[in-house]
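Reviewing the structure listed below.
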Amino acid sequence: MKYFVVLVVLALILAISVGPSDAVFIDILDKVENAIHNAAQVGIGFAKPFEKLINPK
């Protein structure tokens, strides 16, 4: 989650500093951020069944 917050902050700083003319960089950074977020969600989805096997309630 920390990496996601760092990427959001960096995207905001970059968006403010470059302005609307260089929005391509923001688009690329946004796509990378979304890919990392989706990968983290998939990883959590894979980990939950193993967690339930190890720690049954």
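Including glycine, each Cβ sits where the backbone N, Cα and C put it.
These features come from Swiss-Prot:
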VARIANT   Val9 to Phe  In strain: B316
VARIANT   Asn34 to Ser  In strain: B205
VARIANT   Ile44 to Val  In strain: B316
VARIANT   Lys48 to Asn  In strain: Z22
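Distribution of Swiss-Prot features across the structure.
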{"residue": "Val9", "record": "variant position", "DSSP (3 states)": "helix"}
{"residue": "Asn34", "record": "variant position", "DSSP (3 states)": "helix"}
{"residue": "Ile44", "record": "variant position", "DSSP (3 states)": "helix"}
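Lys48 (variant position) is 21 Å away from Asn34 (variant position) when you measure Cα to Cα. Residue pair Ile44 (variant position) / Val9 (variant position) shows a Cα separation of 23 Å. Counting every protein chain shown, 10 other Cβ atoms lie within 10 Å of the Cβ of Lys48 (variant position).
Under a cutoff of 8 A between CB atoms, and with a sequence separation of 6+ in the same chain, Val9 (variant position) has no neighbours. Around the Cβ of Asn34 (variant position), the number of neighbouring Cβ atoms within 10 Å comes to 11. Neighbour density for Ile44 (variant position): within 10 A of its CB lie 10 other CB atoms from the protein chains shown.
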